Amino acid sequence: MTSENPDVLLSRVINVVRAASSLASQDVDFYKNLDRGFSKDLKSKADKLADMANEIILSIDEHHESFELKEEDISDLWNNFGNIMDNLLEMSDHSLDKLNCAINSKSRGSDLQYLGEFSGKNFSPTKRVEKPQLKFKSPIDNSESHPFIPLLKEKPNALKPLSESLRLVDDDENNPSHYPHPYEYEIDHQEYSPEILQIREEIPSKSWDDSVPIWVDTSTELESMLEDLKNTKEIAVDLEHHDYRSYYGIVCLMQISTRERDYLVDTLKLRENLHILNEVFTNPSIVKVFHGAFMDIIWLQRDLGLYVVGLFDTYHASKAIGLPRHSLAYLLENFANFKTSKKYQLADWRIRPLSKPMTAYARADTHFLLNIYDQLRNKLIESNKLAGVLYESRNVAKRRFEYSKYRPLTPSSEVYSPIEKESPWKILMYQYNIPPEREVLVRELYQWRDLIARRDDESPRFVMPNQLLAALVAYTPTDVIGVVSLTNGVTEHVRQNAKLLANLIRDALRNIKNTNEEATPIPSSETKADGILLETISVPQIRDVMERFSVLCNSNISKSRAKPVTNSSILLGKILPREEHDIAYSKDGLPNKVKTEDIRIRAQNFKSALANLEDIIFEIEKPLVVPVKLEEIKTVDPASAPNHSPEIDNLDDLVVLKKKNIQKKQPAKEKGVTEKDAVDYSKIPNILSNKPGQNNRQQKKRRFDPSSSDSNGPRAAKKRRPAAKGKNLSFKR
């Protein structure tokens, strides 16, 4: 295919898309009904497109059903076809990416090398391993009775003496008492090797197949390796860690590679002797290359007492360069043409001897790392980004381990603790959607699990997985059978402590119930008409109100019983030499003394003046009472009273079918008697309050509201009875 063909194909595809879009915007059915020829052409084109779609689908799957064009399901049909085409295009892109990767690997002059596949007959992931902690000379202490003490016995390459570096720092607002990082001053003030600042030719790694790793598990082999490391300028280091059968975790294996050799160090067997490697690890003239040393630095100082000065972290280098991914597997594949496998990343590295695939996997982590370091260093120097990577590497090297009990109150990247949250069980509540009212039960189970894990040096998830803890909170079994038969994943620790856990759950539920009852508010007696409470008060609030009320009552009683102040005493007689007097001011503004006797005289004069006052009688006008004239009740003679008994019809009378409605005249009223209608003045409008022109306005007619409570609709128009046609007839029966 020439370079011009893709452009021609693209232009044709664009024209097809434009034509289809313009056709879709028209009323095709309307034109089909108008023109028979257009309808035939359109149907033939649609059938041709359906045949092409069926050919494409049948070429992928011979058993796939063919598409049939039907107007009722054409949208679903083409949606399915579009999904199939999307999958085909994605597969094409994936194949093109593979082809480009193959071309790039060939252009580099070497094929991609793979980690060997092994049968794994001598590796059993389910095999029970004896806990190596039982053989340690220094027993594991998980009590956290004191801050973490560095395991340094001596301090090589020191700028500050060991005694000064291991002084306990007093607690402050954010940090409890702790021991500082013993090599923090050296990491900040010692310079890197001058060779790391220069662009140098890349040194290729030794052949993978021609070299064999050296296993180090004795003191003699350790000292021999140490002498070899002292004569190097760069070393690559990595660790394998296990944290499932240990509370804090243990370092199981250390991989160290030089330009010539690969070492695999048994850190379980040489745990007490590896501190001598500080002579190399703290030497700033030897570059220590790690990848992602974020946790490796913590594990080295916690288990082995090792610290790193002169760290180069390839993880931060890959980020500074701007690589799409920053994993070690990506660096191995793109910079060393080596395809590793993460199959054994989470394997149990405590087993001895190591299987062949585990040995190969551990060796691959550091075998190519120095060559990758050469390539990344040159790229960083060319882009002027090396200083930033060294700064980040220093910060990683200054990280220190601290027990959870003595962690800083404010989380910091410089300090690592196994538990960094104040209430870690709340994370489980969020993950498993546990209601807040069961937080007490979650906390009790979490603390019990943590206590057992510390005692037996097991991980909390080994004692009781999070799923099992959430199930206990959800189902709350309160007997042994309920705890044991809760799920299939009941651990040995839970099975052995089933009775204790059942009692713990029962007590926690009782505490939750009591807490809820105490926190339930007592409603007041004041309620609205619809039953809604106006106010709610709790028991402590009632007690507070009662105490305040009693204080007020006592204070009022004491005030009422208080005697007035006098100028004499029962025992000593009259104390004050002068009489009591008040002060009055004259018109001139000068004060004059007013004695008590004067006040008494004034009071007597006031009383006598009140007695001489005449009583004034106010007459209240009574409303005018109009006498009501009652009509005289006339007695009627029973003889002259009309008879209302039904009369018997006479058969000889005439029956009139229609009769004129002639109203009888009312008898004239007696002269001299005038009858007036009563007037209701409350309904008469006030003339003075009316606005001008208001009476001229027409009143609005009352409209019928169908949604009102009054269900009576407007009355229909009154119909007139049709007049009888013909003559009026009368006949005899």
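Residue numbering: from 1, along the chain as shown.
Backbone N, Cα and C atoms are what each Cβ position is placed from, and that goes for glycine too.
Summarising the annotation, Swiss-Prot assigns Mn(2+) 1 binding site to D238, D296 and lists experimental evidence as the type of evidence. Long-range neighbours of D296 (mutagenesis position) (same chain, six or more residues apart, CB within less than 8 Å of its CB): V237, D238, L239, F290.
All protein chains considered, the CB of D365 (mutagenesis position) has 22 other CB atoms within 10 Å. Annotation comment: Swiss-Prot describes D238, E240, D365 as Zn(2+) binding site.
All protein chains considered, the CB of W299 (AMP binding site) has 23 other CB atoms within 10 Å. Residues or ranges marked as AMP binding site in Swiss-Prot: E240, H241, W299, K342, Q345.
The feature domain '3'-5' exonuclease' is assigned by Swiss-Prot to 214-380, with sequence analysis given as support.
In the three-state DSSP classification, Q133 (mutagenesis position) falls within a helix. As a published mutagenesis entry, Q133 to A appears in Swiss-Prot alongside the note: No significant effects on growth rates and degradation of 5' ETS RNA, increased accumulation of extended forms of snR40 snoRNA and 5.8S + 30 nt RNA; when associated with A-142.
Recorded in Swiss-Prot as a mutagenesis result, N142 to A carries the remark: No significant effects on growth rates and degradation of 5' ETS RNA, increased accumulation of extended forms of snR40 snoRNA and 5.8S + 30 nt RNA; when associated with A-133. Residue density at N142 (mutagenesis position): 17 other Cβ atoms are found within 10 A of its Cβ, drawing on all protein chains shown. DSSP assigns N142 (mutagenesis position) to coil in the three-state reduction, outside any helix or strand.
Among the mutagenesis results in Swiss-Prot, E240 to A has the note: Temperature-sensitive mutant. Abolishes exonuclease activity and increases accumulation of 5.8S + 30 nt RNA, 5' ETS RNA and U24 + 3 nt RNA. The residue drawn here is the original one. Spatially close to E240 (mutagenesis position) yet at least six residues away along the chain are V251, C252, L253, M254, Q255, W349, A362, judged by Cβ distances under 8 angstroms.
DSSP gives D296 (mutagenesis position) a helix state. Quoted from Swiss-Prot, the note on mutagenesis experiment D296 to A is: Temperature-sensitive mutant. Abolishes exonuclease activity and increases accumulation of 5.8S + 30 nt RNA, 5' ETS RNA and U24 + 3 nt RNA. No effect on subcellular localization.
Y361 to A appears in Swiss-Prot as a mutagenesis experiment; the accompanying note says: Temperature-sensitive mutant. Abolishes exonuclease activity and increases accumulation of 5.8S + 30 nt RNA, 5' ETS RNA and U24 + 3 nt RNA. There are 23 other CB atoms within 10 A of the CB of Y361 (mutagenesis position), with all protein chains counted.
Quoted from Swiss-Prot, the note on mutagenesis experiment Y361 to F is: Temperature-sensitive mutant. Abolishes exonuclease activity and increases accumulation of 5.8S + 30 nt RNA, 5' ETS RNA and U24 + 3 nt RNA. No effect on subcellular localization.
In Swiss-Prot, the entry for mutagenesis D365 to A states: Temperature-sensitive mutant. Abolishes exonuclease activity and increases accumulation of 5.8S + 30 nt RNA, 5' ETS RNA and U24 + 3 nt RNA. The structure shown retains the original residue.
Y361 (mutagenesis position) falls within a helix when secondary structure is assigned with DSSP. Long-range Cβ proximity for Q133 (mutagenesis position), meaning a same-chain Cβ under 8 A and a gap of 6 or more residues, is found for I140, S246, I250, D457. The binding-site residues in question are H241, K342, and the one with the fewest Cβ neighbours inside 10 Å is K342.
Within the set E240, H241, W299, K342, Q345 that the record links to AMP, no two Cα atoms are more than 21 Å apart, and one pair reaches that distance. In sequence order, the binding-site residues near Y361 (mutagenesis position) (Cα within 10 Å of its Cα) are K342, Q345, drawn from H241, W299, K342, Q345.
Each residue in the domain '3'-5' exonuclease' (214-380) has a pLDDT score, and their mean in this model is 95.
DSSP assigns Q345 (AMP binding site) to coil in the three-state reduction, outside any helix or strand.
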